[in-house]
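What Swiss-Prot records for this protein:
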- Cys13 to Ala or Ser: Complete loss of enzymatic activity although still releases from the host inner membrane (MUTAGEN)
- Glu42: active site, proton donor/acceptor (ACT_SITE)
- Cys44 to Ser: No effect on enzymatic activity; when associated with A-13 or S-13 (MUTAGEN)
- Cys51 to Asp: No effect on enzymatic activity (MUTAGEN)
- Cys51: active site, proton donor/acceptor (ACT_SITE)
Amino acid sequence: MKGKTAAGGGAICAIAVMITIVMGNGNVRTNQAGLELIGNAEGCRRDPYMCPAGVWTDGIGNTHGVTPGVRKTDQQIAADWEKNILIAERCINQHFRGKDMPDNAFSAMTSAAFNMGCNSLRTYYSKARGMRVETSIHKWAQKGEWVNMCNHLPDFVNSNGVPLRGLKIRREKERQLCLTGLVNE
């Protein structure tokens, strides 16, 4: 763990400190490798900022209860992050058979849900059908085909229809973590 911090304006915070606090609370299932992946991909900022999507954000990818101009403490950032991770974990448990998943697969899928949101991981809009349809990753998870599920994480690299380098890198890291410890089933 490199203890990476966010770049850019405003005060930064140490991901390693946030991981220690969250893991010490004992409430999340996501393992240390998963927390490192999420934390390093999201970065950590004490001061609120407007993200590229036009949403006020602070801490580690937190968009809930953000007050522009109000700097957060380590404890506040860790509490927000833990709540957001628990939301992502609930998605994986409820919709992707998370309780049956190996820990690394669960942690990687939690990272994807944290980043994309539950609905975007489960379904996408098909122009051809004129409606939202089930994603391949969701289909494989429902079958308990963890290797196939993991190998579909790189399907999610676009933002507004444009592939982003940062998402390609993150999804490949998620895929690698997801496959760690799995055997061909």
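Cβ coordinates come from backbone N, Cα and C, glycine included.
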Inter-residue Cα distance where the pair is Cys44 (mutagenesis position) and Cys13 (mutagenesis position), in Å: 5
Neighbouring C-beta atoms (10 Å sphere around the C-beta of Cys13 (mutagenesis position)): 23
Other C-beta atoms that fall within 10 angstroms of the C-beta of Cys44 (mutagenesis position): 27
